[in-house]
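Participant: Straight from Swiss-Prot, here's the annotation block:
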- 2-71: domain 'J' (DOMAIN)
- His31 to Gln: Probable loss of interaction with HSP70 and loss of the ability to reduce PRKN aggregation (MUTAGEN)
- 210-226: domain 'UIM 1' (DOMAIN)
- Ser219 to Ala: Loss of interaction with polyubiquitin chains, loss of interaction with PSMA3, and loss of the ability to protect ATXN3 from proteasomal degradation; when associated with A-222; A-262 and A-265 (MUTAGEN)
- Glu222 to Ala: Loss of interaction with polyubiquitin chains, loss of interaction with PSMA3, and loss of the ability to protect ATXN3 from proteasomal degradation; when associated with A-219; A-262 and A-265 (MUTAGEN)
- 250-269: domain 'UIM 2' (DOMAIN)
- Ser262 to Ala: Loss of interaction with polyubiquitin chains, loss of interaction with PSMA3, and loss of the ability to protect ATXN3 from proteasomal degradation; when associated with A-219; A-222 and A-265 (MUTAGEN)
- Glu265 to Ala: Loss of interaction with polyubiquitin chains, loss of interaction with PSMA3, and loss of the ability to protect ATXN3 from proteasomal degradation; when associated with A-219; A-222 and A-262 (MUTAGEN)
- Cys321 to Ser: Loss of localization to the endoplasmic reticulum and relocalization to cytoplasm and nucleus (MUTAGEN)
- Leu324 to Met: No effect on localization to the endoplasmic reticulum membrane (MUTAGEN)
Amino acid sequence: MASYYEILDVPRSASADDIKKAYRRKALQWHPDKNPDNKEFAEKKFKEVAEAYEVLSDKHKREIYDRYGREGLTGTGTGPSRAEAGSGGPGFTFTFRSPEEVFREFFGSGDPFAELFDDLGPFSELQNRGSRHSGPFFTFSSSFPGHSDFSSSSFSFSPGAGAFRSVSTSTTFVQGRRITTRRIMENGQERVEVEEDGQLKSVTINGVPDDLALGLELSRREQQPSVTSRSGGTQVQQTPASCPLDSDLSEDEDLQLAMAYSLSEMEAAGKKPAGGREAQHRRQGRPKAQHQDPGLGGTQEGARGEATKRSPSPEEKASRCLIL
């Protein structure tokens, strides 16, 4: 294990303020919620940082550490006497607190990750996007040349009576692919969702892949757009598409009425519809039959005659169809 000064990246002559600034920077850097993809290593570093700060921030403990090292505090080696170590019974050893307790004591009830924006320069305005107990955190890495890697994380803390909830979302762009990891810690349970280019790829609960949770989440996401599509499709189907068919039917009815009218006119004039051999003879003898329409009083000649200039009426067309 490296020395406490190396862990906090400060010289041995660092002042108390230097120790505090170093702990703030390192604790936020290695907080497990900030490193969901490298949890075990982050937890180890987070614990070392808390231990180093707990010793170097205390003047008496720092003196013991400078003289005897870490063994002088744990009692595993040649260390100070009971009087030097402070009050305690025989065999006194220093007991380190949990890193989470040190973290909460240092930052209090405020937003711990908001502290980073003091040193982010032009990005400090992004702090306003978070609420009192939440705030975004951004990190940038090399993007030159041909390699694009950007990650962002947002944290939400809900401290309460023994309850702690943390939501972390990180997005990384690597070689044109977008990898998004969402990690939720609540009531001692960890849920991690991993997306690639917007497609959910995996869901793990407490480090164990959960296919059932993955299927339920995929189904929930697919239901939302399908409901919208179905509601929109109903309106499209209401567009009337039968108008051309209705128009054709109306034209057929008009033609039938015209034909019936012509037949009645011919019967009233004492003529019979052409048919049988007489009709065949007339069709073979001349291209077009000549007939007189008593209703209109006009004549029509065949192809050899001289055609009239006016256009035939619907009744005349119907009569011509019957004759032919």
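Yeah, the Cβs are placed from backbone N, Cα and C, and that goes for glycine too.
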Participant: Under DSSP, is Ser219 (mutagenesis position) helix, strand or coil?
Facilitator: helix
Participant: Return the count of C-beta atoms lying within 10 angstroms of the C-beta of Glu222 (mutagenesis position), excluding that atom itself.
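Facilitator: Its Cβ shell of radius 10 Å holds 10 other Cβ atoms.
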Participant: Could you say which of the mutagenesis positions His31, Ser219 has its Cβ with the most other Cβ atoms inside 10 Å?
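Facilitator: Highest number of other Cβ atoms within 10 Å: His31.
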Participant: Tell me the residue counts in helix, strand and coil for the domain 'J' (2-71), as DSSP assigns them.
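Facilitator: With helix first, then strand, then coil, the domain 'J' (2-71) has 54 helix, 0 strand, 16 coil.
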